[in-house]
Each structure stands twice: as structure tokens, then as C-alpha cells.
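Q: Mind looking over this structure? Questions follow.
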Amino acid sequence: MKKLYTSYGTYGFLHQIKINNPTHQLFQFSASDTSVIFEETDGETVLKSPSIYEVIKEIGEFSEHHFYCAIFIPSTEDHAYQLEKKLISVDDNFRNFGGFKSYRLLRPAKGTTYKIYFGFADRHAYEDFKQSDAFNDHFSKDALSHYFGSSGQHSSYFERYLYPIKE
């Protein structure tokens, strides 16, 4: 099964990993307070101590030229199956939105916080998508909150924006 490995750190440190591993498809982005690098592969990763996710639904290809929103969705063992079933069965008509590039639904290897990556041409295109019924009905905090479990036992639903690095 294809996996997505993610690590956070300084731009320089992560960029050096990328330079030292030209045979691996490593994607590096800038976040608000850090840099992030990820590798999507069926094989072994070069990243040390990454967060590990199994890719359970994918559309399109990753590119370092796109804007991404990573949505972290907390769940519990009691709700994870239902959450996963709901997200797998979502009609992927969101691919028709202007600027849409890619989508990944990820199951955590450890824990119960799922992750979704939405790739768009830029943040403006993503913000337009966030105003849609497709987003509000299937991916918003309100739409997914009943899969979170009891409060205090989980991390929060949140978004992290990943920007292309302009060199």
C-alpha cells in the first residue's frame, strides 16, 4: 500500500535531505512557522522519524508548484471506521472546481487523526472551494464533528496551509 511520510523542520535542514536524495520524490513546502517535506511511495522512505499515513484515496499528482491545505481530522477508535467510510464514499465532484489539482485521504499508521490534502493552483482557488456546498457538506468541521468522539480525548480539527517555495 502506498504511504505518505511527513516531516517538519527548518527550510535548510529539509532542503538538504531533498538534495541528498535525488532518486526519491520529495516535496517541500513552506508553512506558517516551519517547512514541511513529504514523500509518497510504495517503498522505504529516506525521512527519519516521519509521521506515517496510508493513502486510502487519491486523485491527481502532487506538485511543489501547487498550494495545499492539510486538514487534520481527529477521531476515536469507536468512530474511525465510520469517518473513513464517509470520506471514501464522498463523490469526488470537487475535482471540477477551478484550480483543483489533487486530493489525498490518509489513514494514520498510529493514532486516530486522519488527514486530507487538497491541492489547488493557489490559495484563492482553495478559498473558493471552501465556500462550496461540496466542502461544507463533507469536509468542514461541522460536517465531520460527530466523528470526533468525546471532547478532551482528541486533538483538534485544524487546517495547515502549505505554500510553494519560490527560490
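Glycine is no exception: its Cβ is also placed from the backbone N, Cα and C atoms.
These came from Swiss-Prot, pasted as-is:
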| type | residues | note |
| --- | --- | --- |
| DOMAIN | 67-158 | domain 'ABM' |
| MUTAGEN | His66 to Ala | Abolishes induction of RNAIII synthesis and toxin production. Reduces phosphorylation |
| MUTAGEN | His79 to Ala | Abolishes induction of RNAIII synthesis and toxin production. Reduces phosphorylation |
| MUTAGEN | His124 to Ala | No effect in induction of RNAIII synthesis and toxin production |
| MUTAGEN | His154 to Ala | Abolishes induction of RNAIII synthesis and toxin production. Reduces phosphorylation |
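Tell me about the surroundings of these features in the structure.
A: His66 (mutagenesis position) has a Cβ environment of 25 other Cβ atoms inside 10 Å. DSSP gives His66 (mutagenesis position) a coil state; it is part of no helix or strand.
Taking Cβ-Cβ distances under 8 Å and a sequence gap of 6 or more within the same chain, the neighbours of His79 (mutagenesis position) are Thr112, His146, Tyr147, Phe148, Gly149.
For His124 (mutagenesis position), the same-chain residues that are 6 or more apart in sequence and have a Cβ closer than 8 Å to its Cβ are Gly99.
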